[in-house]
Amino acid sequence: MFTSNGSCGPATALDNLSKRVGQDRTLENDHVARFRDQNSSQNRAFRAESSFNTTAGAEFGQFQNTSVQRNYFPSAELIRKNTRFGDNWSSEFRQQQENNKWVEDFGAMNLENVRMEQEQSFQTMDQRTNMQAMSSTANAWTQEFNHMQHNKEMEYEMRIRETQRLVNAPAREVFSMVNQHSQQHNQNFTHNQTQLGDQSHYMTNLAFERQFETVQNEIDGMDMFSDSEQVEQQKELQKEDDNNDIETTKFAEIAQQVFNQMNNVDTTVSQNTEHKFKQSNFLRLMDKVAQREVEINGSGDRFIDKTGNDIRDYLPDPLSDLR
């Protein structure tokens, strides 16, 4: 009753096992056998190549070496050129590269730690050097202070010994020491006074020489100035004389032209007029000016002869007939 298939009661574990073992697996077995036969035929076709292909072997070796050098990851250029990898593989490759960035970050962090450790070591060395320098300076100062203190103590002890010796010495020795000290002081004072006197005498002579040199320079400057003034005055006088000589020469040339013109009277002039021209005092004056016997004075207001006298004193009075 419990083992029949049509029973409505609950099935036992043994019934379930019997049902599962007793199922028809013919279709599944056929599919497995067909897949096994197909794989065996493909394997036989692949293994049928008995000879070694050198080209394929070289390419395989090159691919293997390249893969080892590149950590088994193809380059981006190879991914772009060869489309058989597909977008899925490229995305997986990029994801894997991003996942591998932690290696670079870890390396950079290690380098930063190394650099910081080096800087800390350098700072520690600098601090040690500074501490050593400060320590050496402090030691030198301490030694110098101890040396000064020792010298002061020695000087103090010498003074105490000298005082004790004076106190314990007889009066004669004390007087002798005081007298000797006084004589030495007088000698030093005399020597200093002599040096001061010599120095004062030297300074006096030096000041006198400087003052004398200053006065001499002033006198020489005045002499040079007076000489230069005389030279300038002589130049001015010479220049004035040259100008006067030029003017006198020009005036004499003009007077000569007038004298010649009055002597060569035109034929249209009457003899009476010609006689008056030749006998006139003006023609005689022009003749004397042309011969440089009469000149114009420096102020240009009168005629003078060679002696410097005014020629009007020698001319006849034109109004004598009317007086």
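Glycine is no exception: its Cβ is also placed from the backbone N, Cα and C atoms.
Substituted residues are absent from this model; it holds the original ones throughout.
Under the heading of mutagenesis, Swiss-Prot lists Cys8 to Ser and annotates it as follows: Constitutively polyubiquitinated at K-19, leading to its degradation, because of its inability to retrotranslocate into the cytosol. Stable but non-functional protein that cannot recycle to the cytosol; when associated with R-19.
Lys19 to Arg appears in Swiss-Prot as a published mutagenesis result, with the remark: Abolished polyubiquitination, leading to ccumulation of PEX20 in peroxisome remnants. Stable but non-functional protein that cannot recycle to the cytosol; when associated with S-8. DSSP classifies Lys19 (mutagenesis position) as helix under the three-state reduction. Around the Cβ of Lys19 (mutagenesis position), a 10 Å sphere holds 11 further Cβ atoms from the protein chains shown.
What Swiss-Prot says about the mutagenesis result for Ser280 to Phe is this: Abolished interaction with PEX7. On its own chain, Ser280 (mutagenesis position) has no residue at least 6 apart in sequence with a Cβ closer than 8 Å to its own Cβ.
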